[in-house]
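Right, one structure below, let's go through it.
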Amino acid sequence: MTWPVKDFNYSDPVNDNDILYLRIPQNKLITTPVKAFMITQNIWVIPERFSSDTNPSLSKPPRPTSKYQSYYDPSYLSTDEQKDTFLKGIIKLFKRINERDIGKKLINYLVVGSPFMGDSSTPEDTFDFTRHTTNIAVEKFENGSWKVTNIITPSVLIFGPLPNILDYTASLTLQGQQSNPSFEGFGTLSILKVAPEFLLTFSDVTSNQSSAVLGKSIFCMDPVIALMHELTHSLHQLYGINIPSDKRIRPQVSEGFFSQDGPNVQFEELYTFGGLDVEIIPQIERSQLREKALGHYKDIAKRLNNINKTIPSSWISNIDKYKKIFSEKYNFDKDNTGNFVVNIDKFNSLYSDLTNVMSEVVYSSQYNVKNRTHYFSRHYLPVFANILDDNIYTIRDGFNLTNKGFNIENSGQNIERNPALQKLSSESVVDLFTKVCLRLTKNSRDDSTCIKVKNNRLPYVADKDSISQEIFENKIITDETNVQNYSDKFSLDESILDGQVPINPEIVDPLLPNVNMEPLNLPGEEIVFYDDITKYVDYLNSYYYLESQKLSNNVENITLTTSVEEALGYSNKIYTFLPSLAEKVNKGVQAGLFLNWANEVVEDFTTNIMKKDTLDKISDVSVIIPYIGPALNIGNSALRGNFNQAFATAGVAFLLEGFPEFTIPALGVFTFYSSIQEREKIIKTIENCLEQRVKRWKDSYQWMVSNWLSRITTQFNHINYQMYDSLSYQADAIKAKIDLEYKKYSGSDKENIKSQVENLKNSLDVKISEAMNNINKFIRECSVTYLFKNMLPKVIDELNKFDLRTKTELINLIDSHNIILVGEVDRLKAKVNESFENTMPFNIFSYTNNSLLKDIINEYFNSINDSKILSLQNKKNALVDTSGYNAEVRVGDNVQLNTIYTNDFKLSSSGDKIIVNLNNNILYSAIYENSSVSFWIKISKDLTNSHNEYTIINSIEQNSGWKLCIRNGNIEWILQDVNRKYKSLIFDYSESLSHTGYTNKWFFVTITNNIMGYMKLYINGELKQSQKIEDLDEVKLDKTIVFGIDENIDENQMLWIRDFNIFSKELSNEDINIVYEGQILRNVIKDYWGNPLKFDTEYYIINDNYIDRYIAPESNVLVLVQYPDRSKLYTGNPITIKSVSDKNPYSRILNGDNIILHMLYNSRKYMIIRDTDTIYATQGGECSQNCVYALKLQSNLGNYGIGIFSIKNIVSKNKYCSQIFSSFRENTMLLADIYKPWRFSFKNAYTPVAVTNYETKLLSTSSFWKFISRDPGWVE
């Protein structure tokens, strides 16, 4: 529904409808009622300034009152004309909000989000209509005084700005109560303070891309985004999910490190900004906030069911109306008794909308405007714009007017390109400064060496102690310990298109009868002043270096110097880190050749700033920018001065001024009640512990990502900002010198070359933009490298210690209860050992769906791709090398391509050969000294069980090189030198009885070689074996690689290989996992072998937790039956998967697809359905929150809801599984928990069931199902 936005003039008279006089006691500036305009339902605009200070003043204060930049103008909104402009400006912005679907939905949420009539102190059976958190008094001037005549219950009041015009806020109206309804689900009305004509500015310095035409620059925020940001705070307040102020990130402030003395950054702000910065809040805390909100909403639903009274009692006739209003607001359902209840799916959708979808990052993408990349982005001098002028700002385009070409690169927001964006007077701006002073001797301090740095020019680095430490606490595990799983990933399109917000909501009349509210006497707030900070340093740091590069005002004789000290001592000298530039600039114009001189100067500068270096010792980054060191004097005293050498020696941590060494505290231990004596409770405790172990790994990874985003990336981004400043200062000096020389130039061509001179100066900005792209790439690679190389190994090391302790405790628990657990001891120990066999991979995309972070990681991944010297891919049904080196690839006639996956090939008979001849241009050192080989392989059972040795990949000539062999279920990598001395790596991949092996399954093999160290063998990203190879003699590598099975005579002996790559670098463990994640195709559901699961194909189905049993019908109910022969996988009743949406026959099944399962039974097909009758966990029990349903067969193959399932991919190192969900009557359940005979009435078999409390089962292996297809590689 689109709510119309009404037009008003400030001079319009009060009308007892949508123009009223309201008394706002929170505003200490105005003690009389103020004129208010309802521009759309429940949203009022009051064109007045606002202050809650005890002694309010709009004048510029003597000292900063904000740690951010402040701007003061006491005359703003002092006239009716200005108030009219403000009113119409807000109206125009609301009309612009209504231009997009996301904006319409925002307004809709605000309109129907009236705060609850009451709070936690209100009796649970009562609506209280006298609360100041919901009501505003309406007054009229009668008989010489103001009198209250009515009330209104608005959602939002929009005032003009605070004394600091740049301080946009959305505050609450509280009555001195101890609790806060905005935190407790009830909600409160919201008061906004905004100034839409005054615009914050930011730079795109840290963005991934910028135009080579317009270059990087300073941009202003679109006022519609600034307003929507504050309205999102209002949403959180109205819906009672506002986050308390103690949930925040504190800045790290220390004597020896330069970071912002900034305010605490509230979680509320990070949610409202959205995007990448939300990931700073650890997942565990985000889940807790959601659970808290869910609990509050359940309490409110309970209240609604009990309410039968009102305050005042005369309003009792309104009970049903307000019950309807609040049930629509919270999206409650009614159960079969007519009571209001929370629908979990609807709650999740609403909560996701309010906390994820409604955010500044999403708004800016939907309105196609330029916006700051991070919440911590640096702000610059604000600007002013007349947004009422359609020649400047329109409802459709904002500042980026198409008719002026301002839509290109958002140049309408570019303060250098759009003359309508007027810079504010710096005299009215107040900044907080850090005074930096050079300590001349140990005890000597000289103020003449001090410089002043704006607080917002320092990086914001979070205090690590302000990031949740809960994962480091000890935890007691019982049979009742649950894992709460909630994903805050969201689909924007689904959110915009869904119909969750009521289409025709119940609406209250704007003007309501007076309810005689108690007077609200709120005390004013005391103004807090901040003082500048002084810090002493022992050397000229980056702030001194930047200061030395600034151009002084009114200097007539500019010279460049390569001495920082000299530049700091003389106003006419500018420091440059480019000696050749200083020489050319200082030489000046010779023999009247002005244009030649100017061209030489510009060319020297632009050539130097585009330089990049590569160092063989650095494998972490593709290039380095050598002049960053002399531009900013980065690094410690031992390494300062030689940036390249320092970087090669110390790595990326060398760039971090503060806290370069990442540390992780010891993880808390899991403990168990040793007194447990019930068999089922012990088993359940073990299962819960394994689930909690997985959660501990995920929480630890999330904690690491939070630290990286809030403590590391902010420091790296700060280098970007400083380098942009540095290059801009250099360009300013060059421009000023060109202007001075041009002013003195008296040549006859002076006027003719004027435009060329201007073009030269403009070209500096373009080249700075290109240089910044290189710098950004370098800095981003450094940041990601720090995550993967400095942080991840330490986290995994601590997790491995935690695993060792936990596994030991679990085995001890089983051993100490072996009598009670008779018959289950071996199975439980095997399950524990298997669970702890592999570490959980770190896939950063599991912790964020932010597009910017994905771009950064993909860029890092591309640097891995850049090192490929062979990459076999299928193009137009031919196997070719796509590495760029164009190796010759010859495929034998009998080789089958693209048999299972796009880039695979099948080898069977001895005549099947693929011969690859590498490009001769590949350097010897590049292919061997640091090299890696990776590929996916699938080896048939008969080839595995053979006792012969088969060479399957061979690159040995004249007794030297490498090869890959198979023998007795082992895969062996052999590296051999010219003297036939060799080293080998061996991995046993053969099938075990517990189905944990790799026979005939796809698995990922990586071998890395380093001639000065080790060669290593990885399987699915896990290091399995390493061997020193530095004692080998010379290894001559053949440029020919032959794929084939030597001496093969059995037609059932075959193998498949896909995605074969050779890299000219030693891939790290993190690199390998990135390649693995990029090739595993998680969106494609896999069968037991790792092949794509397909529709209209027969499968045998087994449960991962009960691999010794197959699924079969018994009395029309599905049960698990013991295998008569565990080596026979093709046992039982085959299942065919059918598509609900008529997908192409035999097409791949994707993650989340809806499916129907048909089972062949007694030569007839049946549909598997979920029974509609509940099986109770204890016979005769009641179905409450833990309903259990059996699976059964139905002869009718129609498309019925109880037979529709959705499927989700589960991939775990050496097994491919799926989870299956049942959707029926809006009650989503997971097929999980094999219910054992003693647990309910089915006495003779283990039975698969559907359970409603599926959130606690998502990590349980009893919910993992495997589909076994008849495969040529497994012949029975």
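Backbone N, Cα and C atoms are what each Cβ position is placed from, and that goes for glycine too.
Residues or ranges marked as Zn(2+) binding site in Swiss-Prot (evidence: experimental evidence): His229, His233, Glu269. Residues annotated as active site in Swiss-Prot, with sequence analysis given as evidence: Glu230. While the structure shown retains the original residue, Swiss-Prot records the natural variant Arg457 to Thr with this note: In strain: D-SA. Here Swiss-Prot describes Arg457 to Phe as a natural variant; the accompanying note says: In strain: D-1873. In Swiss-Prot, a natural variant is listed as Lys489 to Asn, annotated with the note In strain: CB16. Marked as N-acetyl-beta-neuraminate binding site by Swiss-Prot on the basis of experimental evidence: Thr1172, Asp1173, Lys1192, Arg1239. What Swiss-Prot says about the mutagenesis result for Tyr1235 to Ala is this: Significantly decreased binding of heavy chain to synaptosomes, whole toxin is significantly less neurotoxic. Quoting Swiss-Prot on the mutagenesis of Tyr1235 to Trp: Increased binding of heavy chain to synaptosomes, whole toxin has half neurotoxicity. One mutagenesis experiment named in Swiss-Prot is Trp1238 to Ala, and its note says Dramatically decreased binding of heavy chain (HC) to synaptosomes, whole toxin is dramatically less neurotoxic. Loss of HC binding to GD1b, GT1b, GD2 and synaptic vesicles, ganglioside-binding loop is disordered in crystal. For the mutagenesis result Trp1238 to Leu, the note given in Swiss-Prot is Significantly decreased binding of heavy chain to synaptosomes, whole toxin is dramatically less neurotoxic. What Swiss-Prot says about the mutagenesis result for Phe1240 to Ala is this: Significantly decreased binding of heavy chain to synaptosomes, whole toxin is dramatically less neurotoxic. Significant decrease in HC binding to GD1b, GT1b, GD2 and synaptic vesicles, GBL is well ordered in crystal. Swiss-Prot gives this note for the published mutagenesis Phe1242 to Ser: Significantly decreased binding of heavy chain to synaptosomes, whole toxin is dramatically less neurotoxic. In Swiss-Prot, a mutagenesis experiment is listed as Ser1262 to Phe, annotated with the note Decreased binding of heavy chain to synaptosomes.
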Practice item. Would you mind ranking the recorded positions His229, His233, Arg457 by how many other Cβ atoms sit within 10 Å of each Cβ and giving me the lowest? Key: Arg457
Review point. Among the recorded positions Glu230, Glu269, Asp1173, whose Cβ has the fewest other Cβ atoms within 10 Å?
Key: Asp1173
Exercise for review: Measuring Cα to Cα, tell me the gap between Glu269 (Zn(2+) binding site) and Glu230 (active site) in whole angstrom.
Suggested key: 10
Practice item. Check the Cα-Cα distances from Thr1172 (N-acetyl-beta-neuraminate binding site) to the recorded positions Glu230, His233, Arg457 and tell me which is shortest. Key: His233
Review point. Can you tell me how far the Cα of His229 (Zn(2+) binding site) sits from the Cα of Lys1192 (N-acetyl-beta-neuraminate binding site), in Å?
Key: 52
Review point. How many neighbouring Cβ atoms, not counting its own, are there within 10 Å of the Cβ of Lys1192 (N-acetyl-beta-neuraminate binding site)?
Key: 19
Review point. Expressed to the nearest Å, what is the distance separating His233 (Zn(2+) binding site) and Lys1192 (N-acetyl-beta-neuraminate binding site) at their Cα atoms?
Key: 50
Practice item. Sort the recorded positions Arg457, Asp1173, Lys1192 by C-alpha distance from Glu230 (active site) and give me just the closest. Key: Arg457
Revision key, fill the gap. Neighbouring CB atoms within 10 angstroms of the CB of Thr1172 (N-acetyl-beta-neuraminate binding site), all protein chains considered, total 10
Check your understanding: Could you tell me the C-alpha distance between Arg457 (variant position) and Lys1192 (N-acetyl-beta-neuraminate binding site) in angstrom, no decimals?
Key -> 67
Review point. Cβ within 8 Å of the Zn(2+) site's Cβ centroid: which residues qualify beyond His229, His233, Glu269?
Key: Ala170, Glu230, Thr232, Glu268, Thr272, Phe273, Glu360
**Study point:** Three-state secondary structure, which DSSP defines for Thr1172 (N-acetyl-beta-neuraminate binding site)
**Key:** strand
